[in-house]
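What Swiss-Prot notes for the published mutagenesis of Tyr121 to Ala is this: 81-fold decrease in catalytic efficiency. What Swiss-Prot records for His129, Glu160, His270, Glu274 is Zn(2+) binding site. Among the sequence features in Swiss-Prot, the mutagenesis site Asn132 to Ala is noted as follows: 14-fold decrease in catalytic efficiency. In Swiss-Prot, a published mutagenesis experiment is listed as Glu160 to Ala, annotated Almost loss of activity. The mutagenesis experiment His214 to Ala is recorded by Swiss-Prot, whose note states: 4-fold decrease in catalytic efficiency. While the structure shown retains the original residue, Swiss-Prot records the mutagenesis experiment His214 to Gln with this note: 5-fold decrease in catalytic efficiency. In Swiss-Prot, a published mutagenesis experiment is listed as Tyr229 to Ala, annotated 15-fold decrease in catalytic efficiency. Listed in Swiss-Prot is the mutagenesis experiment Tyr229 to Phe, annotated as follows: 3-fold decrease in catalytic efficiency. Swiss-Prot documents Glu274 to Ala as a published mutagenesis change and attaches the note Almost loss of activity.
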Amino acid sequence: MEARNMTPFTYFSLPMQKLFLRNQAAVRNKPYAKYFRSEMRVPLSAVRKIQQGPMALEDTLTPSIEDINRLLEPDFVSEESGYALLPGPMAYVQSRKFFPGCTAQMFKWWFIWHPAESERYTLWFPYAHVSNPCVHHQRLRDESLSFEERLYGNTFCASEYVGDRLMHLHIDFQQPASLGLNTDLYREAKIDGSVSALMSLADHPEVPVSLMVHLFKEVPDGMYLTSRYWVGAHPSMARFPGAEKAASLLKENGFGEAELETLAYEFAVHDMCEFNHLASFLPDLYREFGTPAA
């Protein structure tokens, strides 16, 4: 199994500290309450990469079709963490997380199971997550459908803190090909699944302001999740209807260049915390509450 030096992550903004206490009280009588844990551990190597400051632009990817398909190239290995401000302006975040003892089935199950109750969502990031209901919840729970049929074309309505900013987002999960990933390359890369999406601000769901790519793949000792986030304006986002309005909408909501760079940093920290925390308990949670059909 991959050897990693994990370290406690201990700084959370005051609003997040207060949210933790509310979440702790809400989950107390749930059968899965023991998985609500205050300690969050992250790879020290990922922390150190983020501490180096914004990445050089030549080391980043844009949301263009050409660049996102680089994630599928046989010799491509993602960096563990990092963030930058791209021209546009656009916030950029990259990461690669290891889930020891986890399978693709466990990870898929999590995306079916957690939206049913807000308290389940809080297990994922107790200091940051509020709720994440699914628009088409009956389809999400329909065991006669495949995972892809249940998730793609479905929308999660996430409320969560990113840093000290409470964000209300619509996450519209899409087929990989709909986002620009090449079907042949995807198959050749032997990706076990994708939970990739377009994101919008909840009060403007018709304007995608973000492309989020999450690709997961099993390895002998667990699973790797490779992720990219792009938030903001970029010419290549024009392939998504409504994205041409993203720049003005974000500016109206207080996201200038400085704010987007801060958001990139905070998203990098958020991603590092939530997915490494999920990795710490998902196999045990699945063994207790998961079913093969889900």
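The backbone N, Cα and C atoms fix where each Cβ goes, glycine too.
None of the listed substitutions appears in this model.
Mapped onto this structure are the features recorded in Swiss-Prot.
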residue	record	Cβ within 10 Å
Tyr121	mutagenesis position	22
His129	Zn(2+) binding site	25
Asn132	mutagenesis position	22
Glu160	mutagenesis position	23
His214	mutagenesis position	21
Tyr229	mutagenesis position	24
His270	Zn(2+) binding site	22
Glu274	mutagenesis position	20
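Apart from His129, Glu160, His270, Glu274, the residues listed for Zn(2+), the same chain places the Cβ atoms of Trp124, Phe125, Ala128, Tyr161, Val162, Cys273 within 8 Å of the centroid of those Cβ atoms. Distance from the CA of His270 (Zn(2+) binding site) to the CA of Asn132 (mutagenesis position) is 16 Å. For the recorded positions His129, His214, Tyr229, His270, a Cα to Cα distance of within 10 angstroms from Tyr121 (mutagenesis position) holds for His129. Taking the C-alpha positions, the distance from His129 (Zn(2+) binding site) to His214 (mutagenesis position) comes to 19 Å. The two recorded residues, Glu160 (mutagenesis position) and His270 (Zn(2+) binding site), show a Cα separation of 10 Å. Here His214 (mutagenesis position) is compared against the recorded positions Tyr229, His270, Glu274, and the shortest C-alpha distance is to Tyr229.
DSSP assigns His270 (Zn(2+) binding site) to a helix in the three-state reduction.
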